[in-house]
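Features as listed in Swiss-Prot:
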type: DOMAIN; residues: 371-698; note: domain 'HECT'
type: MUTAGEN; residues: C84 to A; note: Strong activity; when associated with A-258; A-261 and A-666. Strong activity; when associated with A-147 and A-666. No activity; when associated with A-147; A-258 and A-261
type: MUTAGEN; residues: C147 to A; note: Strong activity; when associated with A-84 and A-666. No activity; when associated with A-258; A-261 and A-666. No activity; when associated with A-84; A-258 and A-261
type: MUTAGEN; residues: C258 to A; note: Strong activity; when associated with A-84; A-261 and A-666. No activity; when associated with A-147; A-261 and A-666. No activity; when associated with A-84; A-147 and A-261
type: MUTAGEN; residues: C261 to A; note: Strong activity; when associated with A-84; A-258 and A-666. No activity; when associated with A-84; A-147 and A-258. No activity; when associated with A-147; A-258 and A-666
type: MUTAGEN; residues: C666 to A; note: No effect on subcellular location. Strong activity; when associated with A-84; A-258 and A261. Strong activity; when associated with A-84 and A-147. No activity; when associated with A-147; A-258 and A-261
Amino acid sequence: MNESKPGDSQNLACVFCRKHDDCPNKYGEKKTKEKWNLTVHYYCLLMSSGIWQRGKEEEGVYGFLIEDIRKEVNRASKLKCCVCKKNGASIGCVAPRCKRSYHFPCGLQRECIFQFTGNFASFCWDHRPVQIITSNNYRESLPCTICLEFIEPIPSYNILRSPCCKNAWFHRDCLQVQAINAGVFFFRCTICNNSDIFQKEMLRMGIHIPEKDASWELEENAYQELLQHYERCDVRRCRCKEGRDYNAPDSKWEIKRCQCCGSSGTHLACSSLRSWEQNWECLECRGIIYNSGEFQKAKKHVLPNSNNVGITDCLLEESSPKLPRQSPGSQSKDLLRQGSKFRRNVSTLLIELGFQIKKKTKRLYINKANIWNSALDAFRNRNFNPSYAIEVAYVIENDNFGSEHPGSKQEFLSLLMQHLENSSLFEGSLSKNLSLNSQALKENLYYEAGKMLAISLVHGGPSPGFFSKTLFNCLVYGPENTQPILDDVSDFDVAQIIIRINTATTVADLKSIINECYNYLELIGCLRLITTLSDKYMLVKDILGYHVIQRVHTPFESFKQGLKTLGVLEKIQAYPEAFCSILCHKPESLSAKILSELFTVHTLPDVKALGFWNSYLQAVEDGKSTTTMEDILIFATGCSSIPPAGFKPTPSIECLHVDFPVGNKCNNCLAIPITNTYKEFQENMDFTIRNTLRLEKEESSHYIGH
């Protein structure tokens, strides 16, 4: 019995479903017997209603004799599929008096259930088994315990509930992939590890559990890294000056692992744990058990400086380096996720995207006086990879000595975003839309702009905050589902035409205005027959649609492609509410309280100097200083606002015996002077910060002039 090579079988159709697809997870193994010119999908053969396995496993195809297969194909050729209306429907619903027949792929399409056990029964969409819950106390979405995507806890074909754990819900696709990988020996409830009850219910609901060993058991040294204890602090603000990986047993800097997953950790001091015996759960596990009531009973360890925030905000931690596998149908469930109580925080989403960043570093040579062109050259370099960690070195153009000095990545990204906001690629005052710049289009700058925005967000840069709601909605919902408004029109002449048309009070006035603007309306294809005054509204809608959306269609598509870098656009479309806050709105104004909590003390503090520091922040907020909160943050970090993904490393304060403050933007460190009086402290701080920022601006202007 010669079997064709796998590559050859792809061109042959299954004798039952007539499909060429070779997809083992969906249709089972595709096998071809050259001797009898026969190709079948395993599931198509197994689920056919008129055939039985009369031979041994090695006989025929999986124990199904060739003559029996021929008879079944002949029987099915007389039956019409009730889905695709073609002959060859070999599978029938087993419900009494139900005469529906269908192909296996068609049955999957119509959400039929195939039971891979017993008599291998098949049920159509009207008679398929369902899961029944006596009462539904789930008012909020719950996560699938495999992929962690949020789902509505209502049993359906695509959503299944564990029979042994009331809070365990799954996507059907997630369960099927899990079953194929785990096999009959390891497929069990992800919460309680029950095997018997769980497998019986899943078989009843049409999950195929193959009789084989788990895939990881067949792989040498699989999951070897799990044999190592996890030792890293993942809380949002680690207070250990030795770093997140530091672990000192029997001290406050000992790493405590999550009691649920063991794949996330915290220093005892960073989560206010008094002893190692205290329980602690990571953010992901705490969110899963919240609705079960266990979360409310557990002792809450709130992160420092987290007053007046919601329950999910106060528990925001830096995600551990484990990425949940996305289910195949996850994108279609985004709307369900948006209605969830656990709306994702944008900083957490960006931190997740940041897991793509590798340890390998790429150094960018940036000329601060020509930030755009030097950034463009760096990002277009064939050796540049967006997933590499970025290191910045500042250089001076036409410097014969070739000198360079270390630069702040966040300062560079902040300057780049400022330039982008004021560039000719966008138009508008505060809320901006894409402009139509033929030269920029020719040079592919819209793509580069989108790419820069994506890189900035993932690598810890500032939030743009200048998108109009129209541009944002086009990115999320598509231009065809977005209606521009008058504020989106930055061209004064076009805006005046729209205003005149919209304020016309009679049909005669409206026709007169259209005659005056005839050439323009004809050029943009918006001429229409006017019969009533209400026709002006459709005309205005057409003009707005052309000027704001259709006119810039090509730049928009290019910009959109750039935003796909590192998966940013997909995240924006999945969590529009979260990203709207940073793309369409400027960050909140800084205050003395925010800066005081932002900077942590990493060295032995001088109590007097720290008191002066807090008094100075309050004086700046009250307008009693020549500097601003933004000036202080720029001086220390290079950024005028807190990036959505947070600072790395966390901004810190040092008290040194120096006369003037020193800002280290590469390390986000501010050294404050130790002085005898507060007056001297404020004068030295004001003088240094004000003049340092002024000199930096003058240097940039000087280089630009040359």
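Backbone N, Cα and C atoms are what each Cβ position is placed from, and that goes for glycine too.
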If I take the alpha carbons of C261 (mutagenesis position) and C84 (mutagenesis position), what is the distance between them in whole Å?
46
Near C261 (mutagenesis position), how many other Cβ atoms are within 10 Å of its Cβ?
15
Given the mutagenesis positions C84, C258, C666, state which is nearest to C147 (mutagenesis position) when distance is taken between Cα atoms.
C258
Measure the Cβ-based neighbour count of C258 (mutagenesis position), defined as the other Cβ atoms within 10 Å of its Cβ.
22
Assigned element (helix, strand, coil) containing C261 (mutagenesis position), judged by DSSP:
coil
Hey, what's the Cβ neighbour count for C84 (mutagenesis position) at 10 Å?
17
Taking each of the mutagenesis positions C147, C666 in turn and counting other Cβ atoms within 10 Å of its Cβ, which one has the fewest?
C666
Write down the Cα-Cα distance for C666 (mutagenesis position) and C258 (mutagenesis position), rounded and given in Å.
32
Could you give the Cα-Cα distance between C84 (mutagenesis position) and C666 (mutagenesis position), in whole Å?
63
